[in-house]
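The structure appears right after this line, and notes come after that.
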Amino acid sequence: MNDRAPHPERSGRVTPDHLTDLASYQAAYAAGTDAADVISDLYARIKEDGENPIWISLLPLESALAMLADAQQRKDKGEALPLFGIPFGVKDNIDVAGLPTTAGCTGFARTPRQHAFVVQRLVDAGAIPIGKTNLDQFATGLNGTRTPFGIPRCVFNENYVSGGSSSGSAVAVANGTVPFSLGTDTAGSGRIPAAFNNLVGLKPTKGLFSGSGLVPAARSLDCISVLAHTVDDALAVARVAAGYDADDAFSRKAGAAALTEKSWPRRFNFGVPAAEHRQFFGDAEAEALFNKAVRKLEEMGGTCISFDYTPFRQAAELLYAGPWVAERLAAIESLADEHPEVLHPVVRDIILSAKRMSAVDTFNGIYRLADLVRAAESTWEKIDVMLLPTAPTIYTVEDMLADPVRLNSNLGFYTNFVNLMDLSAIAVPAGFRTNGLPFGVTFIGRAFEDGAIASLGKAFVEHDLAKGNAATAAPPKDTVAIAVVGAHLSDQPLNHQLTESGGKLRATTRTAPGYALYALRDATPAKPGMLRDQNAVGSIEVEIWDLPVAGFGAFVSEIPAPLGIGTITLEDGSHVKGFLCEPHAIETALDITHYGGWRAYLAAQ
């Protein structure tokens, strides 16, 4: 489930149930919310979830609070901590001091004494790594099922895969537990789960983030990645995480420009694979949503340039069918030789296939890749950015387990070449199928164009919302966007609470499919309650208001049960804070979902 209803015992104060992105955490802390209470409540909520395969291990609460206290002391001394009090998840192939690093394999587990380089940079900025997240074993997979720790599932429909290999990291963000997580992305392991859970997945240029403290999958290609709800959050985290590491031979020096946002010209060229080279494996709705994304980018001033996808596809095939699979064996060779029984059967077969490779195969692969990179140059001479589906389709867990190699390979159709060709990429939401499953696209740029493509991805996600009110194409700085659905709508009884707090109406839009709306019993004034229901048909009308950060915490703290603030997904795939209802309150409420909104229901009375 993507959206959490507020906990009944915690309504009335700002808790993790109200906090979904960096802005909401920062607004709450600025308004006086105690960060220790937020972290403690977060642990309580994880405990309530019970046996959830998101997490492999958790940092003890006492350790998290001690880390927070240290950050508070540094903050009180005037140190700038841009991520103060922000909890995050860490994929369990990245070291967190004191927690076992398993890489999804109990027989591999070891406990490091120090954080990975990137984790340490985030901790230095005040963030709190609360635990290690589930993954496809040794980051070998794009589906999330290759793990002995239970299978994380798509938050929109638990019958479907979450995507991988950064499965737990994606689900931890998508279900609202943490505002961001670290994943990794060698073949698409950060982008695929982002698409399947309606998130942003930022895959930086190789070497922009240090790999020190990362269990290698393919060391020459590995990238630590960021999963978040918004492009702004992904960039904010990336700017902290990025940095040259002299102890990592694959770390690269890059100027601040690599993560600097770019104002795109009114006219630009974007490349898409020629129609005959596109593949959706029978998923007609994914194909339609990609075509819609192309039209949207044209509305934004882009000129669509079709290109020959052949060299990119052939490069992608080298990742597992070529000598680069030997890098996976190099990372765990002694374990694979001495204790092959501890490996997941599918992962074992993939990694041990490297034993068939020779040194000659390796050099032939290097030569072949160089030829393909040269062949791709003619495409890059014509385009400013590439637009691809993040994944051609999505599969059920049952289907993936029945055909794990072929279906997993299908998922990487548009992702596997990116690191081999030294490119940057960011995956963003791009709408929903009629069954409520999300679809995503990826913007791909040259090396160190991370900030530029992120800017375009952000504009893409916000485009539909901007059309709702052309005068406000993006939220003003120092505001938090909040979706209202009932008594806070324009001309409704509680709208004054927004206007008196300095709120400004930005747009009228609709939620993504899969929300139910109920008229609450004995509510004064009359108001509805909305919650996520994957069986609900249609969408719900909402207004988006921009509320000053200074007033956000106070506004939230006055919301009475059974309502609270959680994450709401809009019809364009973007996320905002918005009103959600505790599930128990609908037991005596009237289902008014079929009206499509509160105003339509009132008009019918």
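Glycine residues also receive a Cβ, built from the backbone N, Cα and C atoms like all the rest.
Experimental mutagenesis is annotated in Swiss-Prot for Lys91 to Ala, with the remark: Loss of activity. There are 32 other Cβ atoms within 10 Å of the Cβ belonging to Lys91 (mutagenesis position).
For the recorded site, Lys91 (mutagenesis position), the DSSP three-state label reads strand. Annotated active site, charge relay system per Swiss-Prot: Lys91 (among others), in sequence order, evidence recorded as a curator's inference.
Mutagenesis annotation in Swiss-Prot: Ser165 to Ala, described as Loss of activity; the structure shown retains the original residue. All protein chains considered, the CB of Ser165 (mutagenesis position) has 35 other CB atoms within 10 Å.
Feature annotation from Swiss-Prot assigns active site, charge relay system to Ser165 (among others).
Quoted from Swiss-Prot, the note attached to the mutagenesis of Ser189 to Ala states: Loss of activity. Annotation note: Ser189 (mutagenesis position) sits in a coil segment as assigned by DSSP. In sequence order, Asp136, Ala139, Gly141, Leu142, Gly164, Ser165, Ser166, Gly183, Ala217, Ser225 are the residues of the chain that are 6 or more apart from Ser189 (mutagenesis position) and have a CB within less than 8 Å of its CB.
The active site, acyl-ester intermediate annotation in Swiss-Prot covers Ser189.
In the three-state DSSP scheme, Ser165 (mutagenesis position) falls into the coil class.
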